[in-house]
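Taken from Swiss-Prot as is:
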- ARG165, ARG418, ASN448: staphylopine binding site (BINDING)
- TYR52 to Ala: Strong decrease in StP/metal binding (MUTAGEN)
- TRP128 to Ala: Strong decrease in StP/metal binding (MUTAGEN)
- ARG165 to Ala: Does not bind StP/metal. Significantly reduces metal accumulation (MUTAGEN)
- ARG250 to Ala: Does not bind StP/metal (MUTAGEN)
- ARG418 to Ala: Does not bind StP/metal (MUTAGEN)
- TRP431 to Ala: Does not bind StP/metal. Significantly reduces metal accumulation (MUTAGEN)
- TYR435 to Ala: Strong decrease in StP/metal binding. Slightly reduces metal accumulation (MUTAGEN)
- ASN448 to Ala: Slight decrease in StP/metal binding. Slightly reduces metal accumulation (MUTAGEN)
- TYR522 to Ala: Does not bind StP/metal (MUTAGEN)
Amino acid sequence: MRKLTKMSAMLLASGLILTGCGGNKGLEEKKENKQLTYTTVKDIGDMNPHVYGGSMSAESMIYEPLVRNTKDGIKPLLAKKWDVSEDGKTYTFHLRDDVKFHDGTPFDADAVKKNIDAVQENKKLHSWLKISTLIDNVKVKDKYTVELNLKEAYQPALAELAMPRPYVFVSPKDFKNGTTKDGVKKFDGTGPFKLGEHKKDESADFNKNDQYWGEKSKLNKVQAKVMPAGETAFLSMKKGETNFAFTDDRGTDSLDKDSLKQLKDTGDYQVKRSQPMNTKMLVVNSGKKDNAVSDKTVRQAIGHMVNRDKIAKEILDGQEKPATQLFAKNVTDINFDMPTRKYDLKKAESLLDEAGWKKGKDSDVRQKDGKNLEMAMYYDKGSSSQKEQAEYLQAEFKKMGIKLNINGETSDKIAERRTSGDYDLMFNQTWGLLYDPQSTIAAFKEKNGYESATSGIENKDKIYNSIDDAFKIQNGKERSDAYKNILKQIDDEGIFIPISHGSMTVVAPKDLEKVSFTQSQYELPFNEMQYK
């Protein structure tokens, strides 16, 4: 039994937990005030959307892009329509003429140019996003028409402009010295909520924007409340101090499967899950020259040591489906099957022997040239499911004669390691439905992505060039075939081991309607939600 379950049982026995019989005063007050208060393990951070210090779920309430990516493709948002030149290098956007920033400043072509130029001033920071390297210039054609010129054709351009950041819009009056790369004075966007009171590491209020250009929010306020994951978040939801939780963009799941079930069983809450949004994976660092993971045969062996079916069923409680390939088939251009290695310990053992790592008579750990087969794995300590998976894999690796040292760190530290290459193995995830496949594939060769992980591939330059070429292809079938070829080579290298197809989980009051999802695991349409 989990620690949380034991804690809950003791509190229930002592009568300290409120029961779900309609007597939860905290929930009733929030409904009356048309308010949601969600639990989060981290402060919302810096709400400047042109850098990466803030919570994307919070930023998406404040800021908006030119276009929206939906299950039916790219749709208008701040741009009511657009034209693309025959050579695919010029995008002309025709803007809405009824939009204002939260500070009253009109949203127009000049504001669009200033914002995109501001993002481009810091383009090294955005190199993981291919379009940032291709924007040549932005021209104002008239008050509500703007022209975006690329250095070369790039088919995913609109999809990348539709992302929650960085190509979203801040009031030019908030710029510092005419730009945003060194911060902004305030956080005025065009979205359905305005940032209200923000108490660092405690809470942040997002108040309804009564002057919003689109359909106004049915909620008066959404509040983010900072607290530890686990018992604290669970009890807060039980008492009605908070009444909403979701798998956030920092990789954390504040509530584990036991607490989700208990909250639902009270009758006060509903639990909803999205379609597959991304792929949870194990990244094996081919560039770690001082470790056995630099050996392709060892990486392939590790691929046969991951029992994704057992992980999905027993650790993830069936909430996520086993991932047999890096991208699910609901991802754009991924209309093919490419099964990765199956769980097979005998095959793993054979590959380790082939790589020269032998089991000795006096040790359970394999050795080669007098050196033990030892690896370090990193997981997000804010994710209880990652911790459980790490512990499970530690036991599996031990069976194979590998000493696996597991380390829990913050999501920020994990991201730093991904960039620096200071890891043997780590848990990570694909960029997500809104971004993929282009963003994760582009990240295979980017410093801020997985360049360190792929740097040990013998023919990496050839693969990197294939990636650049694929992004120029306008024909859908040809582009899909190009992606398939790239992914086949990457899978053969054993660097990205898919585990499960992750979805977004929401816990909401039972009487909250229109709880839905977008194409992104990084945002929720709070403005559409309403109480019965």
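Here the Cβ of each residue, glycine as well, is placed from N, Cα and C on the backbone.
The noted changes are left out; the structure has the residues it started with.
The model shown is predicted, which means the values in this text are computed figures rather than measured ones.
With the fewest other Cβ atoms inside 10 Å of its Cβ, the least crowded of the mutagenesis positions TYR52, TRP128, TRP431, TYR435, TYR522 in this structure is TYR52. Here the Cα atom of ARG165 (mutagenesis position) is found 8 Å from that of TYR52 (mutagenesis position).
Counting only the Cα atoms, the space from TYR522 (mutagenesis position) to TRP431 (mutagenesis position) is about 10 angstrom.
Separating the Cα atoms of TRP431 (mutagenesis position) and ARG418 (mutagenesis position) is a whole-number distance of 14 Å. Cβ neighbour count for ARG418 (mutagenesis position): 22 (other Cβ atoms within 10 Å of its Cβ, all protein chains included). Here the candidates are the mutagenesis positions TYR52, ARG418, TYR435, ASN448. The one whose C-alpha lies nearest to that of TRP128 (mutagenesis position) is ASN448. Rounded to a whole number, the distance between the Cα atoms of TYR52 (mutagenesis position) and ARG418 (mutagenesis position) is 15 Å. Across the structure, ASN448 (mutagenesis position) and TYR52 (mutagenesis position) place their CA atoms 12 angstrom apart. A Cα-Cα distance of 16 Å separates TYR52 (mutagenesis position) from TYR435 (mutagenesis position). ARG165 (mutagenesis position) has a Cβ environment of 20 other Cβ atoms inside 10 Å. DSSP classifies ASN448 (mutagenesis position) as coil under the three-state reduction.
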